[in-house]
Amino acid sequence: MGFLKLIEIENFKSYKGRQIIGPFQRFTAIIGPNGSGKSNLMDAISFVLGEKTSNLRVKTLRDLIHGAPVGKPAANRAFVSMVYSEEGAEDRTFARVIVGGSSEYKINNKVVQLHEYSEELEKLGILIKARNFLVFQGAVESIAMKNPKERTALFEEISRSGELAQEYDKRKKEMVKAEEDTQFNYHRKKNIAAERKEAKQEKEEADRYQRLKDEVVRAQVQLQLFKLYHNEVEIEKLNKELASKNKEIEKDKKRMDKVEDELKEKKKELGKMMREQQQIEKEIKEKDSELNQKRPQYIKAKENTSHKIKKLEAAKKSLQNAQKHYKKRKGDMDELEKEMLSVEKARQEFEERMEEESQSQGRDLTLEENQVKKYHRLKEEASKRAATLAQELEKFNRDQKADQDRLDLEERKKVETEAKIKQKLREIEENQKRIEKLEEYITTSKQSLEEQKKLEGELTEEVEMAKRRIDEINKELNQVMEQLGDARIDRQESSRQQRKAEIMESIKRLYPGSVYGRLIDLCQPTQKKYQIAVTKVLGKNMDAIIVDSEKTGRDCIQYIKEQRGEPETFLPLDYLEVKPTDEKLRELKGAKLVIDVIRYEPPHIKKALQYACGNALVCDNVEDARRIAFGGHQRHKTVALDGTLFQKSGVISGGASDLKAKARRWDEKAVDKLKEKKERLTEELKEQMKAKRKEAELRQVQSQAHGLQMRLKYSQSDLEQTKTRHLALNLQEKSKLESELANFGPRINDIKRIIQSREREMKDLKEKMNQVEDEVFEEFCREIGVRNIREFEEEKVKRQNEIAKKRLEFENQKTRLGIQLDFEKNQLKEDQDKVHMWEQTVKKDENEIEKLKKEEQRHMKIIDETMAQLQDLKNQHLAKKSEVNDKNHEMEEIRKKLGGANKEMTHLQKEVTAIETKLEQKRSDRHNLLQACKMQDIKLPLSKGTMDDISQEEGSSQGEDSVSGSQRTSNIYAREALIEIDYGDLCEDLKDAQAEEEIKQEMNTLQQKLNEQQSVLQRIAAPNMKAMEKLESVRDKFQETSDEFEAARKRAKKAKQAFEQIKKERFDRFNACFESVATNIDEIYKALSRNSSAQAFLGPENPEEPYLDGINYNCVAPGKRFRPMDNLSGGEKTVAALALLFAIHSYKPAPFFVLDEIDAALDNTNIGKVANYIKEQSTCNFQAIVISLKEEFYTKAESLIGVYPEQGDCVISKVLTFDLTKYPDANPNPNEQ
């Protein structure tokens, strides 16, 4: 058996440079401190044996180069080589080199591909993917903690059955799908076989059904031929009768044309008059509109004049105020000028007096030259003696001058403050006057605004009321027009009704209180639903005229005859015989007395209503009406809500469409009232439109009110600003100035007290200085004849100072007065400009008022003229309206003539209409019969035309105007009239039937026979008429499905075979490994435990396919009962995991086994057991290379490889090799040393 002999490393991880490690013995231990690089040596062995980079604790291959992790790679390449030795064979070298970012593989220094490299290693029993040659650090604990599923994955990896998992899953899916397809096609084939059987039965039923259907068709043709034959006979008869009546109508038409021509002429004249009347109405409307436009202009002109007058009054007041200010300012300025003249005069008088005093003083103090020198010398000497005093006096003088300047400044400020206070007082006065003026203007504006608002409110109310009323009138007019439109009274009928209404009014006037009116006008059904029923019961009595007596009725009939009116029915209340109402009928359920569902007025016409209604009952439906009429022992007259009437005699009459039209007359009797309402509303609408036209005037007033409101707002804002800003600010500044003025007095007095006090001190100093001067100048004073030297100096200097001071006072007064005078002049000019401005404003406003008054008068004149023209037009309109009424009366007389002719024409037209209606009905019946034959696919025998010539009526589109519905129907009838039917198949007995009852009896017989045949046909469930086609289709489908089923069955068989093949291969791989491990594990566990009572066994959860489920692993520790793996102690678990690990390794064992710290979790006892086991196995089964930190373990090895670190930029690992075979068990316990 071969073994790993040497490892050569160059710049790999912590191993810098080239290092040769080895030789490795059968049991070699790698030892060294933590962090020295022991695991890196294991990584080197893994690397050279082809392990992936990700399992070497780095991200990229470059990181394996020494120094690369700290950014200082020792070289750009690294490599690891392994020398493998076998007995009787040459050593082989396997090397893996890092070049750039990839690996290069070499065998005996020859570069090979990775797959060749892997194959060579596999030949030696080294499986790269299964990693059967190494155990990483922590792998033992990981194996101990694995669950059954994870153990299965481990076995899949070791046995390489996992490589077949993807192909296994794929083939299993294909097999399942193929089996599903086979099952689907089997069921489909079974279903189609059932369909084939069902189709055969359907075909037999269809043949029988077709025979019965042919018999029904023959009976239908016979019935339809019978109906059509007698229909055509009736149409021919009606056509002859219609032609005769049309000739009579032509004669009456010619007679009516003459009367109508006369009526047309009158209409033209009436039309002309009405157009003239409309023109006058148009002119009235235009003048009215013009007047409505002019009135706002007049109001605006009047408002402008009023506004300008108010403005003028305000300007005059402003002018008066400005003139008052100007006079006051002029007086103040005159006073200042007088004061200026007074000061100038005083100054001149002072100058003159000084001149006189100068001349009057004759004394001359002029010195000689030697005396002057002496004076200066003595003066210098005196100055030296009094130098100290002079310095003190100079200091006092400086202080005194500073205080005097302060005093002058305060007095000047005081004067300026007094002037400012006067100015503020004037401004305050102006502010107060402006406030008074603004308050007066605001009061006036508010009054004007109230007036405008009042006027606006009145106009708004009037216009809004007019708008609302116009909307209401328009709504009412629309309702009236809709109701009038719904009445659908044609022109002739309207004229007839108008004629009858006029006669009715005439006889009411002739016999007041005796003629009550028509029955329809005096009563009304309580609910709309009873209208048709009440109409049916009242019948012809609806239009009967109710009178109080028979005599009144006869007189009325005579009057109608004289007026050539239509015949009328009269119901005299004293002549009618009425049976009393049967009170028992009121107790019947589902019925009411007709008289109880009618309201009537006046009460005494009840007799006439009882006569018309009798004891008739109204019911909700036809069934109730029939039941009550004929169902009891006594018959009653009843009527349903739809108008179906059941007479006691047994006669039943239906609610025809003309009855509904007649029932609408309950609503039509309000037409006259609606017309009157329409006229009244139209007139009111015109009046309201006039009021609505005042909107322009309202907008004008609103605009003026808005302008006035804005001016008022600005004035109020100005007033508020003047009060709160200008006046308040001036008062505040005045108060501040007065406060400052009050402070000037104390400050000036304080300065004056300081100056007076200092003057006293200066006086004392001067006296001391004077004593020194007197001593020095004593002899000199005697020489010049003065008491002391000061008398000489003061005479000359004092006078000059006094004069200068006095002149300064005069100048100050003139300057102050000049400043005030300049200010007053400027203010006076401003006041004069204001006076001039207000004078111009007053003059301009007066001129504008004159113009505005003229404009106001001009608008007033236009309004008066327009109103006069409007009144003239209204008079013309009344005259023209009278002419139109007269012309209407003339036309009414002609209409009466036309009415007589129209009556005869109407009678004939009614007869023609009746014939045409019957004829139209017969044509419609023929059309319906033909259409029914076409729709029911009844093939009639035709001698001319085809069934395609029979038309089906379709509704015309909304936009179709070319052909009306009736015209289209006529075209259809005409086209169908060309169809000739061959009645040869119709029995002669059926053709000979003439009487209506006979025809009806024969038709019922034919219909009954047809019904019996159809009943038999209907009882047979409609078969599938396409049964033959279905049968052929099902046969084809059955053959197709059988083919598909056979193909699916073959595919399923093939897929199952393919799956079984891959399943077997996967099972064989897995089972070979599992059986090997399961067989060896118990023996290995006993050897590791050093006890034959220890047991270990593996069991698959799924014996048939163990790789699909988990693998259970259980151990019984020596001297203990069976417990699950989870309940074993840490050491026991580790020993069990090692047993599994060594058992797995025993399956296709690698020649060497590299283990990284497998003793980490073992106690000393178990360490010894494991070490001894490994030592035993290494002698015969495999070479063991173990990384360990425990002496109890590595002392059992044959050689030691020691790894120690050296410090540099990163850790550098160095290696020492120590052969222990030279010291066999010399020191079994090194700790004793």
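Positions of Cβ are set from backbone N, Cα and C atoms, glycine also.
Its Cβ taken as reference, S39 (ATP binding site) is surrounded by 22 other Cβ atoms within 10 Å in the chains shown. Here Swiss-Prot flags G32, P33, N34, G35, S36, G37, K38, S39 as ATP binding site.
Per Swiss-Prot, domain 'SMC hinge' is recorded for 515-629. Per DSSP, the secondary structure of the domain 'SMC hinge' (515-629) breaks down as 61 helix, 22 strand, 32 coil.
Here Swiss-Prot notes a mutagenesis experiment, S957 to A, with the remark: No effect on interaction with RPGR.
Recorded in Swiss-Prot as a mutagenesis result, S966 to A carries the remark: Abolishes binding with RPGR.
In this structure, the binding-site residues G32, P33 were compared by how many other Cβ atoms lie within 10 Å of their Cβ, and the smallest count belongs to P33. In sequence order, I30, I31, G32, D1156, I1187, V1203 are the residues of the chain that are 6 or more apart from K38 (ATP binding site) and have a CB within less than 8 Å of its CB. Apart from the site residues G32, P33, N34, G35, S36, G37, K38, S39, the chain places the Cβ of V1203, P1205, S1213 no farther than 8 Å from the centroid of the site's Cβ atoms, the recorded ATP location. Of all the binding-site residues listed (G35, G37), G37 sits in the most crowded Cβ setting, with the most other Cβ atoms within 10 Å. In three-state terms derived from DSSP, K38 (ATP binding site) belongs to a helical segment. The sparsest Cβ neighbourhood within 10 Å, among the listed binding-site residues (N34, S36), is found at N34.
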